[in-house]
Amino acid sequence: MWIIEAEGDILKGKSRILFPGTYIVGRNVSDDSSHIQVISKSISKRHARFTILTPSEKDYFTGGPCEFEVKDLDTKFGTKVNEKVVGQNGDSYKEKDLKIQLGKCPFTINAYWRSMCIQFDNPEMLSQWASNLNLLGIPTGLRDSDATTHFVMNRQAGSSITVGTMYAFLKKTVIIDDSYLQYLSTVKESVIEDASLMPDALECFKNIIKNNDQFPSSPEDCINSLEGFSCAMLNTSSESHHLLELLGLRISTFMSLGDIDKELISKTDFVVLNNAVYDSEKISFPEGIFCLTIEQLWKIIIERNSRELISKEIERLKYATASNSTPQKIIQPQRHIQKNIVDDLFSVKKPLPCSPKSKRVKTLENLSIMDFVQPKQMFGKEPEGYLSNQSNNGSAQNKKSGDNSEKTKNSLKSSSKKSANTGSGQGKTKVEYVSYNSVDKGNSSPFKPLELNVVGEKKANAEVDSLPSENVQESEDDKAFEENRRLRNLGSVEYIRIMSSEKSNANSRHTSKYYSGRKNFKKFQKKASQKAPLQAFLSLSEHKKTEVFDQDDTDLEPVPRLMSKVESIPAGASSDKSGKSSISKKSSNSFKELSPKTNNDEDDEFNDLKFHF
């Protein structure tokens, strides 16, 4: 703002503040907001006109004065500024000191610029006070500049000290609040005649420091208080950088979170972060690095022993890191190891899942025979009656399924004994499924391993699908259900037991030329002569050679090309919806017709053991 004063008594011995506006200077005018009276008979009644322009945005950063325009009002002796005559149209001046001589007046008027640039910490407060302060000739802004003389602190309830306030305190800027601005606007009329009535901002600053415990006692106690320490910081604010420089720190900056140089940070004593970017989940620093925000650092600075506090914290973190450090586990890449597929399939130690892509986890309590007979289909709808037991069923459902499975087991055991007795007497060919109950109930595995049961052996937990009575008539619904019930090739192994009558055992020597090369042929032949009718297990390769079953390629997809799929139940077998299969007399005759076609027309009593994948 511009202030004028003069030697002698031409201005009544007072200094006056010139706010932006127009003033008429003469000996016959009154002193008010638009006139300046000069007591001298050597000047005209209306001698000159002074005009003060409002400050510009550039003036806030330069601290330069507002334009001072002087125009002579056609006087006899004219007007001089800095010993130069003012032109007829007037002249404007940007100097900070002006010496104005009016006509033949023996005294000069001295005009000088008092710089006052106010910085705001809050944009809302800036928009509220900017226009009023500009009318007083005071430039305002948000950014720090070398010309800033006053800093308006935000004193809202619950607000903490900001980085701008810290920096303003350390560089000895006068800190004020909105109460000072209100008082400044009310004394405008009174300070026109006497500039000494201008409110003192230092008194306001002292009151703020005295009543606020977030400030140190003086800026001198904080400047260079951390000299000798080094820190790293994110280069987001110039005020933060200047603040740390005033504290005496050696600063290493990184431009962004992705540009963090851990080797550079490991050489520093601590890391300083702004609150705006502080996020422990996004920023990861090496162990033993002391990280803190600027607000936390300022709280340490307030204490008189700030150097000792920081040194102790750094030593504590380094000691904790050295004592608790454990080598990080290096994750080795998994190498592909070839496994013996046969051992994985037939080993009792490694249970097989129901299907290769199945993610269902079944407990032993929810496990039933139907789960193995009818696995979930990969494509199409599930067959009716299929039990899909999930692992998250309630205890009531588990109990109910357990009771049903017990009833099914008892019925299967009784029917199995009857079918075995009738089959051996009448010479029927019987098909049985492999028992899946070889896993103990205490086993924690959700899948049961597959196991072969030799006919004639008695096991405590054996489960065999029984053959229903021959009087059951096959209906169209049963045939449709049977077609949907048959196993699809989802990667599990299926065993079908082929038993022949004692009469057909006599002809086994004629068919030995097809199976004598098998390793287990003599073993099964020996067991069959002692305990039960002869059994044979035909592999997939032998099945292709003998052409026992017709290949149906329509049902092979999406089965892997290295495997093949055959029907789980021979033609002629019927089943009801409870999962029980039966073979009539007609089916036994048709089953014998499936023997290999040779010149001797020999029967194939051994049928096949089919491997499904």
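Just so it is clear, glycine is given a Cβ too, placed from its N, Cα and C backbone atoms.
Copied from Swiss-Prot, the annotated features are:
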- 23-86: domain 'FHA' (DOMAIN)
- ARG27 to Ala: Strongly decreased ability to recognize and bind phosphorylated proteins (MUTAGEN)
- LYS45 to Ala: Strongly decreased ability to recognize and bind phosphorylated proteins (MUTAGEN)
- LYS76 to Ala: Strongly decreased ability to recognize and bind phosphorylated proteins (MUTAGEN)
- 107-186: domain 'BRCT 1' (DOMAIN)
- 228-302: domain 'BRCT 2' (DOMAIN)
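As a summary of secondary structure, the domain 'BRCT 1' (107-186) carries 30 helix, 16 strand, 34 coil according to DSSP. Look at the domain 'FHA' (23-86): DSSP puts its residues at 6 helix, 23 strand, 35 coil. Other Cβ atoms within 10 Å of the Cβ of LYS45 (mutagenesis position), summed over all protein chains shown, number 11.
Taking the domain 'FHA' (23-86) as a whole, pLDDT averages 89 in the prediction.
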